[in-house]
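A.B. asks: Pasting a structure here, questions to come.
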Amino acid sequence: MDQSQKEVWDDSELRNAFETALHEFKKYHSIEAKGGVSDPDSRLDGEKLISAARTEESISKLEEGEQMINQQTETTLEGDTHIQQFADNKGLSDEKPETRAAETHQEFMEVPPPIRGLTYDETYKKLIMSWYYAGYYTGLAEGLAKSEQRKD
């Protein structure tokens, strides 16, 4: 089975499958362009209820996490003040250790909140990767088309 390099690297089937998937995607996602659903709020009530339930669940999980972080931070700050007092050569400073610890604490607490409503399961990861590969092969196809046009 001696295959030439051209046969080995032939991705025409993959490109055809991608073009078919792209055509199908455009067909189903062009409903708004054809004037089908113009108001995004006119979706089914069931979808609204499900998304609201997921949002409430996410909010409650975030609040629980924030409470745990606050409790851990309080115990950490208490320990930090004792460490800072003994770490200083003099043992005392002009500034209170609680003030320094609070300033340090504020620097670390300015992390942006996570995006609500997302769950990172295997299906979601596969969806993200499929969009990545779709974009990659779209760019590849466009690049090849442009290079073929330049040759002509």
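Don't overthink the numbers, they just go from 1 along the chain as shown.
Backbone N, Cα and C atoms are what each Cβ position is placed from, and that goes for glycine too.
No noted substitution is present; original residues retained.
For reference, Swiss-Prot lists these features for the protein:
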MUTAGEN   SER130 to Asp  Abolishes homooligomerization beyond homodimer formation and results in abnormal SMN complex formation. Decreases vegetative cell population growth
MUTAGEN   ALA134 to Glu  Abolishes homooligomerization beyond homodimer formation and results in abnormal SMN complex formation. Decreases vegetative cell population growth
MUTAGEN   TYR136 to Cys  Localizes in the cytoplasm
MUTAGEN   GLY143 to Val  Localizes in the cytoplasm
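How about a rundown of where these features are and what they're close to?
C.D. replies: According to DSSP, SER130 (mutagenesis position) is assigned to a helical segment. In this chain, no residue six or more apart from SER130 (mutagenesis position) has a CB-CB distance below 8 Å.
Within the same chain, residues at least 6 positions away in sequence whose Cβ sits under 8 Å from that of ALA134 (mutagenesis position) are PHE18, ALA21, LEU22.
The Cβ of TYR136 (mutagenesis position) lies under 8 Å from the Cβ of no residue that is in the same chain and 6 or more residues away along the sequence. In the three-state DSSP reading, TYR136 (mutagenesis position) counts as helix.
Under DSSP, GLY143 (mutagenesis position) is assigned to a helix (H, G or I) in the three-state scheme. Listed in sequence order, there are no same-chain residues at least 6 apart in sequence whose CB falls under 8 Å from the CB of GLY143 (mutagenesis position).
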